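A.B. asks: What Swiss-Prot shows for this protein is this:
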BINDING   CYS86, CYS89, CYS103, CYS106  Zn(2+) 1 binding site
BINDING   CYS122, CYS128, CYS138, CYS141  Zn(2+) 2 binding site
BINDING   GLY421, ALA422, THR423, LEU424, TYR516, LYS520  phospholipid derivative binding site
DOMAIN    300-539  domain 'NR LBD'
MUTAGEN   TYR96 to Ala  Slightly reduced DNA binding. Strongly reduced transactivation; when associated with A-168 and A-172
MUTAGEN   SER148 to Arg  Increased ability to activate transcription of target genes
MUTAGEN   ARG162 to Ala  Slightly reduced DNA- and nucleosome-binding
MUTAGEN   PHE168 to Ala  Slightly reduced DNA binding. Strongly reduced transactivation; when associated with A-96 and A-172
MUTAGEN   TYR172 to Ala  Slightly reduced DNA binding. Strongly reduced transactivation; when associated with A-96 and A-168
MUTAGEN   ARG174 to Asp  Increased ability to activate transcription of target genes
MUTAGEN   LYS270 to Arg  Impaired ability to act as an anti-inflammatory role during the hepatic acute phase response
MUTAGEN   ASP314 to Arg  Decreased interaction with PPARGC1A; decreased ability to increase transcription of target genes
MUTAGEN   ALA324 to Arg  Does not affect interaction with PPARGC1A; does not affect ability to increase transcription of target genes
MUTAGEN   PHE342 to Trp  Reduced phospholipid binding. Strongly reduced transactivation; when associated with W-416
MUTAGEN   THR352 to Val  Reduced activation by the synthetic agonists RR-RJW100 and GSK8470
MUTAGEN   GLY398 to Ala  Decreased ability to activate transcription
MUTAGEN   ILE416 to Trp  Reduced phospholipid binding. Strongly reduced transactivation; when associated with W-342
MUTAGEN   GLY421 to Ala  Decreased ability to activate transcription
Amino acid sequence: MSSNSDTGDLQESLKHGLTPIGAGLPDRHGSPIPARGRLVMLPKVETEALGLARSHGEQGQMPENMQVSQFKMVNYSYDEDLEELCPVCGDKVSGYHYGLLTCESCKGFFKRTVQNNKRYTCIENQNCQIDKTQRKRCPYCRFQKCLSVGMKLEAVRADRMRGGRNKFGPMYKRDRALKQQKKALIRANGLKLEAMSQVIQAMPSDLTISSAIQNIHSASKGLPLNHAALPPTDYDRSPFVTSPISMTMPPHGSLQGYQTYGHFPSRAIKSEYPDPYTSSPESIMGYSYMDSYQTSSPASIPHLILELLKCEPDEPQVQAKIMAYLQQEQANRSKHEKLSTFGLMCKMADQTLFSIVEWARSSIFFRELKVDDQMKLLQNCWSELLILDHIYRQVVHGKEGSIFLVTGQQVDYSIIASQAGATLNNLMSHAQELVAKLRSLQFDQREFVCLKFLVLFSLDVKNLENFQLVEGVQEQVNAALLDYTMCNYPQQTEKFGQLLLRLPEIRAISMQAEEYLYYKHLNGDVPYNNLLIEMLHAKRA
C-alpha cells in the first residue's frame, strides 16, 4: 500500500477479521480506492485442526511427510516419481498382499496377526505414528492402520499354508493395467503447462447488442420474487459472511480417501483404490448440472473428488438469487435509468463472481489458508473461474447457436456476434471453440470441479505464506483427476493431458476478458462499486 494511512486501515480491518479486496489500490487516475464498506470483505480465517492429521499447527502448515513437490509432467521418471510406497509404513512395496500393494514387513505382520488371532493394546491414545522407522513400536495402531488402508482379513488363509486366497486376482490385474496406463501416459505426453501470452490488443470502439437480447428484461419480470426465501445478494452483503447456503464439511480425519492422498510422501500420493469406495450417491446431491456423460458410479470416483463435489453450490439457488437481484435492480430504477444490456450482463457476471467467492471460502483446503493467501489466490484467478464456469455451463446446457446465461435463459449467439465489437467477437469465438473441444472430450462434472481447484490453487501465485498447502492440493487433485479419467474413460488414453491443456486456453480467454472489461471501465461503462472492477484493480496493483 502506498500510504501509512492506507496500511493502518488495512491492519485495523485485519484485527477485526475483515480485509477489503482492492482497498487502497489505485484507480485509473492514480488515486487510492478507499476501503468502503461496500467492498467485499474476507473474514480472518483461523486454521482448523482439519486433519491431514493434527499437524498443521497454528500456521496451517502441512505435515512434513506431505511436503510434496510441484506437480510437473516434464521429464517424469516412472521409476522415481511413481514408485509405490507401502500405505501402512511408507516402505517400498514388494507386491499385492491381502488386497493391496504393501511391503514385505507389513504383509508378514498382517498375516501373523490374523492367523494367530492376536489381540493388541495401545499404551498411548491409539493414534501412534506408523512409519518405516517405528512400525514395530505399537502393533495395535499398526494393525488398525492395515485395516484402515484396505488390507483384507478374508484374504488370509486360515490353514497357515503359503499363498493367500486368490479371489482378488481380477482386481489386481485391473490395478496393474491402470498403473501401466499411467506410466505410458506420463512418458508419452511430457506435458508442460504454460499460460498463453497472446492477448488481443485491439479494443472495440463501442458495443451495441440487438434489442432481441432484451428478453432478459422481460423474462425476469415473469419470475415471482420471494425475498423471504432468498438471502440478500447486493453489495452491502459480503459473500464472506456466513449465509444460509454455506456449505459444511466433515473434518478431514473422517474422510477415508485422504489416507491415500494426504498421509504419505508425494510419490505415494496416487489413488489406486483397489477396493470399492464407500461413499453413497447421496453424498454428491445438491448440484444440478447433470451432464450427458454421467456413467460412472461412486465406486469409480476417487473419494477426494466426491468431497470436492460436496463443496459445489446449488445451481438453481444461485440462479434464483441472481435473477432476484436483477429484478430488484430494475425495479429500483426509473424507465430512463434502466440498465443497458451490457450493464445487465456486467451485473450478471458480478453476481456470478460473488457466488464463486462464496464457493471458494466454504471449500475444503481453501478455508485452511490465512486471509492474505486467500486474497492472493482469488485475485489471481477470479476471471479464469468465471470463464470456466461459463464454459462448463455451455458444455452442459448450451444448445447449438446459442449462449446459455447463468439466469437460465438462452440467447441467440449470431445476434450477439453480429452486434459485438471485434474484441468481444474474438473472445466469444475462442470461448465457443473451447466449448466444442470439451464437448468432444465428454467433459463431465467431476472433471469440472477438479479443474476449478487446479485453477484456484495456482502454483503461479507468489509470496504465499502457505505455499506447501497449495502445492499439495495441486498434486492431490491432479492425482485424483488422473485416476478418474483413466478408470472411467479408458478408451480416451490422452484425456487427462487434454484436460490440462485446456487450462492455458482458459487463462488466455480470461486475459482477453480482463483487457476488454478494463477498457469498458475506462470508458465509464462499468461502475466502481462492482466486484469485477475491485478484483481487476487488485490484480493490476
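Positions of Cβ are set from backbone N, Cα and C atoms, glycine also.
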A.B. asks: Could you check which of the recorded positions CYS86, CYS122, ILE416, THR423 is the closest Cα neighbour of SER148 (mutagenesis position)?
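C.D. replies: Nearest listed residue in space: CYS86.
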A.B. asks: Which residue, of the binding-site residues CYS89, ALA422, has its CB surrounded by the fewest other CB atoms within 10 A?
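C.D. replies: Looking at the binding-site residues CYS89, ALA422, the Cβ with the fewest others within 10 Å is that of ALA422.
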A.B. asks: Which whole-number mean pLDDT does the model give the domain 'NR LBD' (300-539)?
C.D. replies: 89
A.B. asks: Check LYS520 (phospholipid derivative binding site) against DSSP and tell me helix, strand or coil, would you?
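C.D. replies: Looking at the DSSP assignment, LYS520 (phospholipid derivative binding site) belongs to a helix.
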A.B. asks: Expressed to the nearest Å, what is the distance separating TYR516 (phospholipid derivative binding site) and GLY398 (mutagenesis position) at their Cα atoms?
C.D. replies: 24
A.B. asks: If you count CB neighbours within 10 Å, which one among the recorded positions SER148, THR352, THR423 has the smallest count?
C.D. replies: SER148
A.B. asks: Beyond CYS86, CYS89, CYS103, CYS106, what residues of that chain have CB atoms within 8 A of the centre of the Zn(2+) 1 site's CB atoms?
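C.D. replies: Those within range, site residues removed, are LEU85, PRO87, VAL88, GLY90, ASP91, VAL93, THR102, GLU104, SER105, LYS107, LYS132, ARG135.
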A.B. asks: Which chain-mates of CYS122 (Zn(2+) 2 binding site) that are at least 6 residues away have a CB under 8 A from its CB, listed by sequence?
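C.D. replies: Once residues fewer than 6 apart are set aside, CYS122 (Zn(2+) 2 binding site) is near CYS128, CYS138, TYR140, CYS141.
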A.B. asks: So which one is it: of the mutagenesis positions GLY398, GLY421, which has the fewest other Cβ atoms within 10 Å?
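C.D. replies: Sparsest of the mutagenesis positions GLY398, GLY421 by Cβ contacts within 10 Å: GLY421.
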A.B. asks: Measure from the Cα of PHE342 (mutagenesis position) to the Cα of every one of the recorded positions CYS103, GLY398, GLY421, then give the nearest.
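C.D. replies: That would be GLY421, nearest by Cα distance.
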A.B. asks: Write down the Cα-Cα distance for THR423 (phospholipid derivative binding site) and TYR96 (mutagenesis position), rounded and given in Å.
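C.D. replies: TYR96 (mutagenesis position) and THR423 (phospholipid derivative binding site) have their Cα atoms 57 Å apart.
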A.B. asks: Find the shortest Cα-Cα separation between CYS86 (Zn(2+) 1 binding site) and the recorded positions ASP314, ALA422, THR423, LEU424, and name the residue that gives it.
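C.D. replies: Closest recorded candidate to CYS86 (Zn(2+) 1 binding site) by Cα: ASP314.
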A.B. asks: Once the DSSP letters are reduced so that anything not helix or strand counts as coil, what is SER148 (mutagenesis position)?
C.D. replies: helix
A.B. asks: In sequence order, which residues at least six apart in the same chain have a CB under 8 Å from the CB of CYS106 (Zn(2+) 1 binding site)?
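C.D. replies: Counting only residues 6 or more apart in sequence, the Cβ neighbours of CYS106 (Zn(2+) 1 binding site) under 8 Å are CYS86, VAL88, CYS89, ASP91, HIS97, ARG135, ARG142, CYS146, MET151.
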A.B. asks: Say you check the Cα of ASP314 (mutagenesis position) against those of the recorded positions CYS103, ALA324, THR352, ILE416, LYS520; which is nearest?
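C.D. replies: Closest candidate to ASP314 (mutagenesis position), judged by Cα separation, is THR352.
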A.B. asks: Ranked by the number of other Cβ atoms within 10 Å of their own Cβ, which of the recorded positions CYS86, CYS138, CYS141, ALA324, ILE416 ranks first?
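C.D. replies: Answer returned by the neighbour count: CYS86.
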